[in-house]
Each structure stands twice: as C-alpha cells, then as structure tokens.
Amino acid sequence: MAPMIPPRLQRFPATASADEIFAAFQEDGCVVIEGFISPEQVARFSQEVDPAMEKIPVEVTNNGNSNDRTKRFSKCVIASPTFRNEIIESDLMHELCDRVFSKPGEGMGYHFNDNMVIEVQPGAPAQRLHRDQELYPWWNSMGPAGPECVINFFCAVTPFTEENGATRLVPGSHLWPEFTQINERDCPQFGKIETVPAIMQPGDCYLMSGKVIHGAGHNATTTDRRRALALAIIRRELRPMQAFSLSVPMKLAREMSERSQTMFGFRSSVQHCDVDMVHFWGNDGKDIAHHLGLEAPSVHV
C-alpha cells in the first residue's frame, strides 16, 4: 500500500531561499511558489501570446484525449519578448534546477523539454491522472529511488480555482514504492487516489517532480478559460519534445543570454569526465555555439 498522502500543498513566497523550497520539493514532490512571476510580467506575457491562442481551435473529442477542450501553444520563445528576456531568466528557477539536476564540476545538467501555454476551456473534462516522467516509459521502472528525469514549473496566468480546473496533485506520490500505470485496474491505488487542487493566483507556480501523480481538473465553469504556462525541464542526457534549435530563429537566439542559449540547444552543455571535457549536443567534439557563429561562452555552462 502507498504511504499516507499529506492533504496539503506547502507554499512559499518567491523570496524564500532555494534551499527551503527544495526541501519541501523533496518531501512532497510538489510545492507552490507564490509570486514566481510578477503581475506585470504575467499581464505582458498573456497579451503577447493572445493572438496565437485565439487562432487555435477548440477541440471537442469526448474520448479522454488530453486536448479535449484544451488549447496548447509551444512557441512562447518566439511570440513573447517577456518570456525570452525575463521569465526564463529567473535565478530562482535555475537555482532549483541546479539542485535537482546538476553536480559540482559537471556544468549545467538540464535543458528545456517544452514551454507551453495550456488553456483549459469551460466544460473541459478532468485529465487522466499521470506522471510526467511517463514520457520516457522506462523511467517508472526505477521507482522512487530513480533520478529525476523531468520537473515542471507550472505557472498560473489566470486564477487557478477548484471550479475552473486547477491541477489536481498527489503530494507524496513520488515516494510510493511502486510506480505502476495508475489508470490500470491492477494498480493497488486504482480508484483510491486522493488529490489536492493547486489553488493559485496569476504569477504563482507549482514546482513538480516528474514522479508526482497529477492531472488537470474539470473546468465546471461556463466562462473561465484557465490559462497556464508550463516550463518543463529535463536532464541534459534526454531528448526534448521541442526541437527549439531548429525552430527558433537565430536572430532571437543571438539576443539570449548564454544560459538561455544552452537551455534551448544553441550552446552545448559541458561535463568534465576524468581528464576529458564532454560536450552534450556538440559538433565534432566542440561547442555547437562555434558552428552556429555565436560568441565563445564566458564560462562553460
């Protein structure tokens, strides 16, 4: 049987230390960070992606598909200057990513998997419960002791309420002894899982382990379009969902910080192995940035 689930979400202001937030993340697998994005940034970002979101049709499938009455948009870095110049430059985000993925002397241990606006429309059904690490199917076989494969900074762009489909989280599920497919009837917890809604104001986010069971809630309203920004980050050894370095114009890439260029695949991540320096996503043993004509990095990231 699974251990008792704490019926709460720990919450911290964005001014809290990364160590405090990370300790709660380790304990529960998910934690709310209040004010992760400023109100001004949220307003500008939402306005900048509005034109693209309006062009996306609303699908009504009624078949359990995760796109049922849910819009998704993954070109935030192109559509939003606020996103690429401010939101992804959060030092707190990178401090937490370092604690999850990076090791001393091994450089930047992570990059973006996806950046997605997710807008749950009125009447959208609840999403099936799942773990994000199931994107990489073998990861569940390692159980709770396995390394983190993916984390998500899931940011509220509009208010998250229980009525409009706030994400349902299962704190503590990252420590369950068995990581079986939770929607299968042979799962010991099938039909018995207690979820907690992530109630948030615009600018708040929850940081979630890829091991945590969760799913979007049912939007029972007739008017609310529950909009979120998902910043999904994976360990550098894994292939991302989005081919950013092939789809983002070089003009925009040149304007990014070295850190963001690495996050999107315009720079290699460097690992020191014994006496060698290994480039992940490199070119002929060198940093891919040289091939792309970018300036040499001031430090190895």
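Cβ coordinates come from backbone N, Cα and C, glycine included.
Just so it is clear, the model here is predicted, and its values are computed rather than measured.
The annotation Fe cation binding site is assigned in Swiss-Prot to His130, Asp132, His214 on the grounds of experimental evidence. Where Swiss-Prot documents Val150 to Leu as a mutagenesis experiment, the accompanying text is: Completely loses its original activity, and instead catalyzes the AusE-type 'spiro-lactone formation' to yield preaustinoid A3 as a single product; when associated with S-232. Quoted from Swiss-Prot for the published mutagenesis Ala232 to Ser: Completely loses its original activity, and instead catalyzes the AusE-type 'spiro-lactone formation' to yield preaustinoid A3 as a single product; when associated with L-150.
Positions of the features from Swiss-Prot, shown on the structure.
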residue : record                 : CB count, 10 Å
His130  : Fe cation binding site : 16
Asp132  : Fe cation binding site : 23
Val150  : mutagenesis position   : 27
His214  : Fe cation binding site : 26
Ala232  : mutagenesis position   : 22
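Listed in sequence order, the residues Leu129, Arg131, Glu134, Met208, Gly210, Val212, Ile213, Gly215 complete the 8 Å Cβ shell around the Fe cation site centroid, once His130, Asp132, His214 themselves are left out.
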